[in-house]
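The following features are taken from Swiss-Prot:
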MUTAGEN   M1 to H  Shows 20% of the wild-type rate of deamino-NADH oxidase
MUTAGEN   K158 to C  Shows 50% of the wild-type rate of deamino-NADH oxidase. Inhibited by 30-50% upon addition of 0.25 mM of decylubiquinone
MUTAGEN   K217 to R  Shows 40% of the wild-type rate of deamino-NADH oxidase
MUTAGEN   K217 to C  Loss of activity
MUTAGEN   H224 to K  Shows 40% of the wild-type rate of deamino-NADH oxidase. Inhibited by 20-30% upon addition of 0.25 mM of decylubiquinone
MUTAGEN   K247 to C  Shows 7% of the wild-type rate of deamino-NADH oxidase
MUTAGEN   G391 to S  Shows 90% of the wild-type rate of deamino-NADH oxidase
MUTAGEN   K395 to R  Shows 30% of the wild-type rate of deamino-NADH oxidase
MUTAGEN   K395 to C  Shows 5% of the wild-type rate of deamino-NADH oxidase
Amino acid sequence: MTITPQNLIALLPLLIVGLTVVVVMLSIAWRRNHFLNATLSVIGLNAALVSLWFVGQAGAMDVTPLMRVDGFAMLYTGLVLLASLATCTFAYPWLEGYNDNKDEFYLLVLIAALGGILLANANHLASLFLGIELISLPLFGLVGYAFRQKRSLEASIKYTILSAAASSFLLFGMALVYAQSGDLSFVALGKNLGDGMLNEPLLLAGFGLMIVGLGFKLSLVPFHLWTPDVYQGAPAPVSTFLATASKIAIFGVVMRLFLYAPVGDSEAIRVVLAIIAFASIIFGNLMALSQTNIKRLLGYSSISHLGYLLVALIALQTGEMSMEAVGVYLAGYLFSSLGAFGVVSLMSSPYRGPDADSLFSYRGLFWHRPILAAVMTVMMLSLAGIPMTLGFIGKFYVLAVGVQAHLWWLVGAVVVGSAIGLYYYLRVAVSLYLHAPEQPGRDAPSNWQYSAGGIVVLISALLVLVLGVWPQPLISIVRLAMPLM
């Protein structure tokens, strides 16, 4: 197979991020300079984002048997790059107070971003597995980056061991699917899995094991046990990446698998996914009710958000609207999570031991950092799905898709879950406006809005509000990603 200039243009984001990894590695070997390496990383990620315009001009194509570049891949690549950029900008002030090696942080984020881009373009079970490993392995190091803290190290060990187990399930499931179908390409799977084939025990077992592996990576019930501990133990900028980039990339590739291979046509698989979605929505919200740690609360709430997205995935067979729903919901979830975790990162910067993540640290924040408190309020309202925010548009889409596909009990679960979610999100928002404690705890720097992280947080809040009132630009972008399938 010959690689043409057209193919190289299609692979630009992947090549640019890969080149940035090499440049940052050489820069660290040459001389440790925190500012230089952070700047190189941000320039590389921005260049990869800009290159998406050229990719769009090249059109949709299968670059290799493992990768397909089209509108869908571009949308998810863009979301992963935005999340990686935000992670780097939040990490810079946080690392300023960190006494050990700072520069490797950016290297690990870039390698994980590379895995995310590979997942967005994956068109084959081999590239799906490679992408998941490429995004997971750097996260083992990132979660335990504050290794002098017992909690961070414990979170890293938990995540490493459980992630390895999940990967083995995923790989074994792929082996069974291959044994039955004789191919690993998504398109070939779609052709080979004809009538009645999906009821073969070996194939059902294979897809079942794959659901276990992917369910762990997406922290769906009952494979979610690592989520709250890892979110709490990981440094705040890493929790940002975990909650956004890794979830978006993996959900994107699962979406593509379901589009090409008729996995959702099997009644057994649909029932299993529906039960997982129902349990994730209800359990995630109920567990978040009693949390007094913001990162744990956001960890449990992410379980329920993935449950909502699963409703749209189950309804995928009913039409293109569910693809639109997932795109809009993930964009809303990305900006809301970036804002919420960004506030936690700003409150925890520079590094001074554990993050400012207890609810008590945010009590009365409005009285000395009013804009920051307003941003956090907007993010909580968006995550709760209150009208006039982007979170509401996403949730409305999911409900519409559920109704269209007659998934009545899942629609009921979404409504009940949203009602429960409203309580704990508003609890965080209300605590920002209570009387400040006598002895103030951690606080964001007074000039936070002029820092790169502060600007990212403000832009996220602005996007959540503007797109919540006028979502048409976002819907148009998501629709552009559809016809190129």
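Placement of Cβ uses the backbone N, Cα and C atoms for every residue, glycine included.
Source: prediction; values computed, not measured.
For the mutagenesis positions listed here (K158, K395), the lowest count of other CB atoms within 10 A around the CB belongs to K158. Here G391 (mutagenesis position) comes close to G332, Y333, S336, L381, S382, L383, A384, G385, V464, G468: these same-chain residues lie at least six apart in sequence, with C-beta atoms under 8 angstroms from its C-beta.
Separation of the C-alpha atoms of H224 (mutagenesis position) and K217 (mutagenesis position): 9 Å, rounded to the nearest whole number. For K158 (mutagenesis position) paired with K247 (mutagenesis position), the C-alpha to C-alpha distance reads 18 Å.
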